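Straight from Swiss-Prot, the features:
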MUTAGEN   Lys14 to Thr  Streptomycin resistance
MUTAGEN   Pro91 to Leu  Streptomycin dependence
Amino acid sequence: MPTIQQLIRSARKKITKKTKSPALKSCPQRRGICLRVYTVTPKKPNSALRKVARVRLTTGFEVTAYIPGVGHNLQEHAVVLVRGGRVKDLPGVRYHIVRGSLDTAGVKNRVQSRSKYGVKMGSKTAAKTAGKK
């Protein structure tokens with residue numbers, strides 16, 4: 001524990017919290033334009049072709065964002081909404097594209113966790129919830 005004299009000489013330093021998604025500039029989401037849509041392979045124990053997009057945000061940053069869910073309709077010049085959130089097995093991917101907003105369509109035939117994939121209540125889901133009652 002420092003003495004009062006030591007504290008007078010140099011005050012305690014505040015620990016600054018480093019943001020995990022600096023390109024969003026303290027906003028929950030940002031709009032961006034797809035520059036390139038492609039697939040990448042994950043880190044060592046995993047094996048797949050993960051769909052990602054290079055996006056230029058309205059903040060001026062150019063980031064790599066993950067496209068969640070099965071299948072997508074994204075092409076070059078598509079306008080997308082980007083949120084924070086990394087993908088653990090893809091180095092350098094610190095953002096997710098929000099499904100079901102702007103030019104991004106929701107996941108087809110999705111019944112569970114629909115809100116995360118931009119899917120409205122469909123006849124398939126309505127029948128399932130009616131059957132539970």
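Glycine too: its Cβ is placed from the backbone N, Cα and C atoms.
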Rounded to the nearest angstrom, how far is the Cα of Lys14 (mutagenesis position) from the Cα of Pro91 (mutagenesis position)?
30
For Lys14 (mutagenesis position), the same-chain residues 6+ apart in sequence with C-beta under 8 angstroms from its C-beta are none
